[in-house]
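Summarising the annotation, Swiss-Prot assigns GTP binding site to Gln11, Glu69, Ser138, Gly142, Thr143, Gly144, Asn204, Asn226 and lists similarity to another entry as the type of evidence. Feature annotation from Swiss-Prot assigns Mg(2+) binding site to Glu69; the stated evidence is similarity to another entry. The note that Swiss-Prot attaches to the published mutagenesis Phe167 to Tyr is: Causes resistance to the fungicide benomyl.
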Amino acid sequence: MREIVHLQTGQCGNQIGAAFWQTISGEHGLDASGVYNGTSELQLERMNVYFNEASGNKYVPRAVLVDLEPGTMDAVRAGPFGQLFRPDNFVFGQSGAGNNWAKGHYTEGAELVDQVLDVVRREAEGCDCLQGFQITHSLGGGTGAGMGTLLISKIREEFPDRMMATFSVVPSPKVSDTVVEPYNATLSVHQLVENSDETFCIDNEALYDICMRTLKLSNPSYGDLNHLVSAVMSGVTVSLRFPGQLNSDLRKLAVNMVPFPRLHFFMVGFAPLTSRGAHHFRAVSVPELTQQMFDPKNMMAASDFRNGRYLTCSAIFRGKVSMKEVEDQMRNVQNKNSSYFVEWIPNNVQTALCSIPPRGLKMSSTFVGNSTAIQELFKRIGEQFTAMFRRKAFLHWYTGEGMDEMEFTEAESNMNDLVSEYQQYQDAGVDEEEEEYEEEAPLEGEE
């Protein structure tokens, strides 16, 4: 029933993916080997969205793990939940892509892609009613970015009417892993604009900030960052995995969130976020969750939505929450901060409810927003891209793999178009009262 096939590519994608499976296995009452020992019927009811049932009460993730070098996969296999995955679903090369998008997309990755598609096909054929695909990857590297986007376009060709959701880790403004990130990211965005239905943008720097500022961790590890990402992924997919009063699936989310097909890049947030010692001192209530989830400091992508306006957004509440209270809070947010929502889409906040909270919490909320402020992120990458491309720096690594400079120029202009489309809709319909938007006031209820 409404299955999702999950792919994780590259080092970043595999690490986030592993954290995600760890989180949802826990929520569904599965232990590290996939055996069910939960307590609630509700955990089993929609288990098959993400898991295949094997013999002996064992559940196996419908996940395909892809990388161009064996290292990360070995780490996943040796990790706490390594025995969960089906061994045939590990597909890896030996050479690595070396942070080179062209290697992932055209040479090394292209050699491996048919093997991956065979596994994807096998998983898809086992589904009653395939809903779509989700892929975790980063946009700054070689495998996740290059091969990830190659897989997306191949899957798109073969399953044109299924949803394609991506959880994409975008390069951060200050924390850079490799010098060619702007190239890889721009080439990837060029692909995602055309081939993905919904892209959840996550960036490491915003995650670092959340870890340090809100969770009070002095030096956060990648494990801590991945934990945050998996909380969001779990929240976005919760209404697919558990029955709730107001359910949404990938397609409903897309219908509500994407006003124009190209503008499908979302900012995500999660609440409650409290430091490890402090959660005993806070009562979690719907108003509190709402305030925290609309707080720009809690966004997991480094762009401040106060510099733009929301086209649409979606709030997913979990736990024992009252429907009326949620509706009131949502109306409240829209009325008090109406300048942050475009006025030509009335009621542009969608809510979903699910009665099962995440482990260890009474209630939580996940936020997905389609804000025009995401253009900051693309602008920033575009500027870095242009700075290097103007000098043709590092280009030989890409042309050596058979790429053409023309492709870079196309990707650059596609990204610039995307930025100006966001800008155009941000300005739309406010011609008369242009002056009011000069000074940006902070959101109500936060200093």
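Including glycine, each Cβ sits where the backbone N, Cα and C put it.
Every position carries its original residue.
Counting only same-chain residues at least 6 apart in sequence, those with a Cβ under 8 Å from the Cβ of Thr143 (GTP binding site) are Thr9, Gly10, Gln11, Gly13, Val66, Asp67, Leu68, Glu69, Gly96, Ala97, Gly104, Gly109, His137.
When the Cα atoms are compared, Gly144 (GTP binding site) and Phe167 (mutagenesis position) turn out to be 11 Å apart.
Closest by Cα distance to Phe167 (mutagenesis position), from the binding-site residues Ser138, Gly142, Asn226, is Ser138. Taking each Cβ in turn and tallying the other Cβ atoms within 10 Å, the top scorer among the binding-site residues Gly142, Gly144 is Gly144. The maximal spread of the GTP binding site, taken as the longest Cα to Cα distance among Gln11, Glu69, Ser138, Gly142, Thr143, Gly144, Asn204, Asn226, is 23 Å.
The C-beta environment of Asn204 (GTP binding site), restricted to residues of the same chain at least 6 apart in sequence and closer than 8 Å, consists of Val169, Ser172, Val175, Leu225. For Glu69 (GTP binding site), the number of other Cβ atoms no farther than 10 Å from its own Cβ, over all displayed protein chains, is 19. Taken residue by residue with DSSP, Thr143 (GTP binding site) is part of a helix. When secondary structure is read from DSSP and collapsed to three states, Glu69 (GTP binding site) falls in the coil class. DSSP assigns Gln11 (GTP binding site) to a helix.
The Cβ of Asn226 (GTP binding site) has 23 neighbouring Cβ atoms from other residues within 10 Å, across all protein chains displayed. By the criterion of other Cβ atoms within 10 Å of the residue's own Cβ, the least surrounded of the binding-site residues Gln11, Ser138 is Gln11.
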